[in-house]
Amino acid sequence: MNRGFFNMLGRRPFPAPTAMWRPRRRRQAAPMPARNGLASQIQQLTTAVSALVIGQATRPQPPRPRPPPRQKKQAPKQPPKPKKPKTQEKKKKQPAKPKPGKRQRMALKLEADRLFDVKNEDGDVIGHALAMEGKVMKPLHVKGTIDHPVLSKLKFTKSSAYDMEFAQLPVNMRSEAFTYTSEHPEGFYNWHHGAVQYSGGRFTIPRGVGGRGDSGRPIMDNSGRVVAIVLGGADEGTRTALSVVTWNSKGKTIKTTPEGTEEWSAAPLVTAMCLLGNVSFPCDRPPTCYTREPSRALDILEENVNHEAYDTLLNAILRCGSSGRSKRSVIDDFTLTSPYLGTCSYCHHTVPCFSPVKIEQVWDEADDNTIRIQTSAQFGYDQSGAASANKYRYMSLKQDHTVKEGTMDDIKISTSGPCRRLSYKGYFLLAKCPPGDSVTVSIVSSNSATSCTLARKIKPKFVGREKYDLPPVHGKKIPCTVYDRLKETTAGYITMHRPRPHAYTSYLEESSGKVYAKPPSGKNITYECKCGDYKTGTVSTRTEITGCTAIKQCVAYKSDQTKWVFNSPDLIRHDDHTAQGKLHLPFKLIPSTCMVPVAHAPNVIHGFKHISLQLDTDHLTLLTTRRLGANPEPTTEWIVGKTVRNFTVDRDGLEYIWGNHEPVRVYAQESAPGDPHGWPHEIVQHYYHRHPVYTILAVASATVAMMIGVTVAVLCACKARRECLTPYALAPNAVIPTSLALLCCVRSANAETFTETMSYLWSNSQPFFWVQLCIPLAAFIVLMRCCSCCLPFLSGCRRLPGEGRRLRTCDHCSKCATDTV
């Protein structure tokens, strides 16, 4: 019974016994030989061979002798190879490509079946198309064909406003498409090249990460949903701002395009060609560079100074292609230049002089009291011209006129007070200064002090509508313009040239009736003399000029054709006075936001067709108003302290702006006592205060019409009564029907009159006389009493007549009768 149950479960009812407990089985007898003789012979042969093999395997065998070790063949000695000359360049090691990070792996995995390449006619990938939410989307500026047999034949709908085109995705591909989301809080997101930062409403990536050919790639969150589609990018120094297409919570498409955006379609670029003499070469691959041949490199730049690809040529000249990785911190465009001496109008605030820190120009275009100064010294470079953050170099005033260096702590800037230095590069300084009438740049060291002062009025500046001396810590941010402190940005160009030689008498020495040429240490000078015959020469050591006896017979000058200097009017320029070269002007003026104070909000009191502003501020604050009708009548006033200002408000409205607060608009909503939906006297009272003339005319017209109607009705009633009573008046002792008597107010039968009746009662029964006389008085008293009870009800909603019109706050008087706006 149990066996059948457990067999259903596929196992035995009890575990099988181990081998030691199994019963011994009888050895089966050998099978009887088959009758077939051939099969018997084969079986015997197999048994014999098996016994032979097993016997040899179990038989002990003597050990085999160990083979002798092999002798190593000695390779013939080769003659030593000659050493390669040091001039031969070593092969560069190809840097290993870094493995993709987690974000890149996730993006690559999701893009595998949902992102398609867009290729041009040559088969090059110039962008991408995206399958998302039942549509295939492609940037409009990517001109090419989708690399897919089905998607390439779809008909696309173009939208130039969003720089996108889309088509319906085939049904069999919709299940694998991306999904999008309108939620993108600030943080980091994923795309093909790693992480994308979203902050301040913008997507940014590190500089150099993305580029041409990435147009159409998606930006995804950690769930794989598409947050944005990349269209291009704008270089902003250390980071690149992306131009993207996103969606809001209502599903509406939003395109964000930073200033200076370039489309990232990998269109074929036309190589710009530059010239050197009659030879043309690609501007990005010049035949030499500045570190190899300084003079020739400057010749190339000067010949192509007006070329469209001048910046490309300048970067290539500075960074030699075979010199390995160039370091931006060591080599930049100001490496081509040199400091110089210039004429300063005020040295130590006294007399003009030659100064190593001559101020060429001062710009104060920023809104945050920051100024940009150009001098003849160079900041951020050491004596050799290499970039050094804590050094500056200047032209010495001594006889050798060599370039010397110092630390940036020696540089002082001041106006009416000390300035705070913000940044520096080349000839330029960026500083925040207090207001003043002049700008002074000084070199203050332990040995000497040199300064230069330029008369330039620096006015106090503030942003917004409230004056302040220092920016507040808390307040409101409003748009303003500031100088970009990044040294890589450019605000244009400054013109450069290679100066003509300068002759210095310090290069000549007269001793014992002889004239010697004395060059500075390590420099070459050229002398020209007229001592009978014309003599000239270039020397690097102290050399006697034969035949000359006085210094006035010679001139000696030093010529350096490997450096540019600023095209200053103090220097001897070349003959045509045109710019030979140009360099970038740093510290670009860019739009930004500045923190400004916000004054206390005014206390507003509303009245009939006017408002009162109770203002209180401890600094100058601007109050402006204007009417919103056809005649604005604007007003402006700077206010400080406590004050009250009253303004009239008409139906068109009034707008006022107090300090840096948002504009406020008020309108006159006229009202009056009474109720337009109440009792007749309330209606008349309401419209009488709103439109008195029209109300009087309407009431008068209604009264006249009513009086005419009542008069006509009375006359008609009298005529009808007379016509009804005439037949009965002509018949003696006629009895008038009761209904007609009631209708016409006549007695149905002859009776005594009221006078006769009262006379009779006075003569015969005076108590009844007084009772009869009190009946009308009692009726009059009852009527007056009823009127006194109904009067409070009829006048419950009536306002006092002297209140006048006010700005309404509610529709009915029983709700709130005293509160006004």
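Counting starts with 1 at the first residue shown.
Keep in mind that glycine also has a Cβ here, set from the backbone N, Cα and C atoms.
At each noted site, the model still has the original residue.
Annotation source Swiss-Prot lists domain 'Peptidase S3' at 114-264.
DSSP assigns HIS141 (active site, charge relay system) to coil in the three-state reduction, placing it in neither a helix nor a strand. The Cβ of HIS141 (active site, charge relay system) lies under 8 Å from the Cβ of ASP163, SER215, LEU231, GLU263, SER265, each of these being in the same chain and 6 or more residues away along the sequence. If you look up Swiss-Prot, you'll see HIS141 (among others) marked as active site, charge relay system.
DSSP assigns ASP163 (active site, charge relay system) to coil in the three-state reduction, outside any helix or strand. Sequence annotations record features per position, and here Swiss-Prot assigns active site, charge relay system to ASP163 (among others).
Annotated active site, charge relay system per Swiss-Prot: SER215 (among others), in sequence order, evidence recorded as experimental evidence. Within 10 Å of the C-beta of SER215 (active site, charge relay system) we count 27 further C-beta atoms, all protein chains included. DSSP assigns SER215 (active site, charge relay system) to coil in the three-state reduction, outside any helix or strand.
One mutagenesis experiment catalogued in Swiss-Prot, CYS724 to Ala, is accompanied by this note: Loss of palmitoylation. DSSP assigns CYS724 (mutagenesis position) to a helix in the three-state reduction. Every protein chain shown contributes to the tally, and the Cβ of CYS724 (mutagenesis position) ends up with 14 other Cβ atoms within 10 Å.
Per Swiss-Prot, mutagenesis CYS744 to Ala is noted as: Loss of palmitoylation. Counting every protein chain shown, 15 other Cβ atoms lie within 10 Å of the Cβ of CYS744 (mutagenesis position). Under the DSSP three-state reduction, CYS744 (mutagenesis position) is assigned to helix.
For CYS745 (mutagenesis position), applying a Cβ distance below 8 Å and a minimum sequence separation of six or more within one chain yields ARG721. A mutagenesis experiment is reported in Swiss-Prot for this position, CYS745 to Ala, and the note states: Loss of palmitoylation.
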Whole-number Å distance separating the Cα atoms of CYS744 (mutagenesis position) and CYS724 (mutagenesis position) is 8
Rounded mean pLDDT within the domain 'Peptidase S3' (114-264) lands at 86
Cβ contacts within 10 Å for ASP163 (active site, charge relay system), all chains included, total 20
